[in-house]
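Worksheet for the structure shown next.
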Amino acid sequence: MGQSKKLNKQPSSLSPLVQLAGIRKCFDGKEVIPQLDLTINNGEFLTLLGPSGCGKTTVLRLIAGLETVDSGRIMLDNEDITHVPAENRYVNTVFQSYALFPHMTVFENVAFGLRMQKTPAAEITPRVMEALRMVQLETFAQRKPHQLSGGQQQRVAIARAVVNKPRLLLLDESLSALDYKLRKQMQNELKALQRKLGITFVFVTHDQEEALTMSDRIVVMRDGRIEQDGTPREIYEEPKNLFVAGFIGEINMFNATVIERLDEQRVRANVEGRECNIYVNFAVEPGQKLHVLLRPEDLRVEEINDDNHAEGLIGYVRERNYKGMTLESVVELENGKMVMVSEFFNEDDPDFDHSLDQKMAINWVESWEVVLADEEHK
């Protein structure tokens, strides 16, 4: 996190595929999308991420044509599709339930859309088999859905969605019904398939890890509004506000008070009772309240014994959890605040552990912190 870990931002050369401008949507008189503008680029894997009820699925359904906008405009490849019926939008959707026809074989499920489009009969078999090969199911063509695993059914749904070569594929929480191991496998397969096909994917999820793993770009939503739009690394390491910081992964939030500005980048501040320098990229005044944000893996801890003195935030180990590659500890500061620390095991160093109630000093690399204004005291 913070300044020293920022990426070099490269200008995007991608061309817009979908443009939503001034979108507004109400249900039963309640405004769920108040004013939304969003551009989705050709060939990217974009994820709409947010808690239940944030409006992400509504945005997906508006793009698909399954809901109509109350105001605003939707463009697809520079064509206004705001009032174009769903079946004429060259957009396909994969739902959480997959919605396979149980009485049809895998082949017939995938061929269904082609038959509905009156595709010439001679083209159907090669196109269906090509789609099944893409998802590694060509040998399952004559099976029925009930003879497939959940992951295989999911891949059939994707094959059915891509067989007619849509410009855009929408996926609505389409991995959430799978078990953990299969979900991880399908995340990798979906991303690889998207690269292979070159089709733009828009994926809806509330699972932060899923979004970070699969996406070229993440749009974080709350209450029908976009809170932040950026790459997974930007969203994780440079959250724009406390909502994004708290929603994406674990994060520690320390209270701070400005003492003085030292230079263009650094501020001297009191952070949870300890004076230190922090990097602040906006104007501040002495006495102003701030939040200093640090991921558990960005903290450094040192055991304090009776015969040594250590600088930093002082606390005591209250919980520790071995996670294989990491040791996660909960440290209670002297003021009562709980801090999560994640330490990685290095195979070249001896293993370590901390006893409960062990006294600890917590520090971090200067400039790795993200500093935000206190939203209650702006």
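Cβ atoms here come from the backbone N, Cα and C positions, even for glycine.
Note that the structure is a prediction, hence the values are computed from the model and not measured.
When averaged over the domain 'ABC transporter' (18-248), pLDDT in the model lands at 91. Here Swiss-Prot flags 18-248 as domain 'ABC transporter'.
Residues near Cys26 (mutagenesis position) in space but far in sequence (CB under 8 A, at least 6 apart, same chain), listed by position: Val32, Asp70. Looking at Swiss-Prot, the entry for mutagenesis of Cys26 to Ala says: Lower ATPase activity and transport efficiency.
Under a cutoff of 8 A between CB atoms, and with a sequence separation of 6+ in the same chain, Phe27 (mutagenesis position) has no neighbours. Here the residue is the original one, but Swiss-Prot notes a mutagenesis experiment at this spot, Phe27 to Leu: Lower ATPase activity and transport efficiency.
Within the same chain, residues at least six positions away from Phe45 (mutagenesis position) with a Cβ under 8 Å of its Cβ are Lys191, Gln194, Thr200, Phe201, Phe203, Met214, Ser215, Asp216, Arg217. Per Swiss-Prot, mutagenesis Phe45 to Leu is noted as: Lower ATPase activity and transport efficiency.
Its Cβ taken as reference, Gly50 (ATP binding site) is surrounded by 28 other Cβ atoms within 10 Å in the chains shown. Feature annotation from Swiss-Prot assigns ATP binding site to Gly50, Pro51, Ser52, Gly53, Cys54, Gly55, Lys56, Thr57; the stated evidence is sequence analysis.
Listed in Swiss-Prot as a mutagenesis experiment, Cys54 to Thr is described as follows: Loss of ATPase activity and transport. In sequence order, Met221, Arg222, Asp223, Gly224 are the residues near Cys54 (mutagenesis position), counting only same-chain partners six or more apart with C-beta under 8 A.
The Cβ of Val135 (mutagenesis position) has Arg155, Val156, Ile158, Ala159, Glu189, Leu193 as same-chain neighbours under 8 Å, each 6 or more residues away in sequence. Among the sequence features in Swiss-Prot, the mutagenesis site Val135 to Met is noted as follows: Loss of ATPase activity and transport.
Other C-beta atoms found within 10 angstroms of the C-beta of Asp172 (mutagenesis position) number 21, with every protein chain shown included. Swiss-Prot lists Asp172 to Asn among its mutagenesis entries, and the accompanying note reads: Loss of ATPase activity and transport.
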- Fill in the CA-CA distance, Gly50 (ATP binding site) to Asp172 (mutagenesis position), as an integer in Å. 13
- Would you mind checking how many other C-beta atoms are within 10 angstroms of the C-beta on Pro51 (ATP binding site)? 13
- Item | Fewest other C-beta atoms within 10 angstroms, as judged across Gly53, Gly55, which are the binding-site residues | Gly53
- Query: Given the binding-site residues Lys56, Thr57, which one has the fewest other C-beta atoms within 10 angstroms of its C-beta?
  - Reply: Thr57
- Message: Taking 8 Å from the centroid of the Cβ atoms of Gly50, Pro51, Ser52, Gly53, Cys54, Gly55, Lys56, Thr57 as the cut-off, which other residues in that chain fall inside it around the ATP site?
- Response: His206, Met221, Arg222
- Round to a whole number and give the Cα-to-Cα distance in Å for the pair Gly53 (ATP binding site) and Asp172 (mutagenesis position). 14
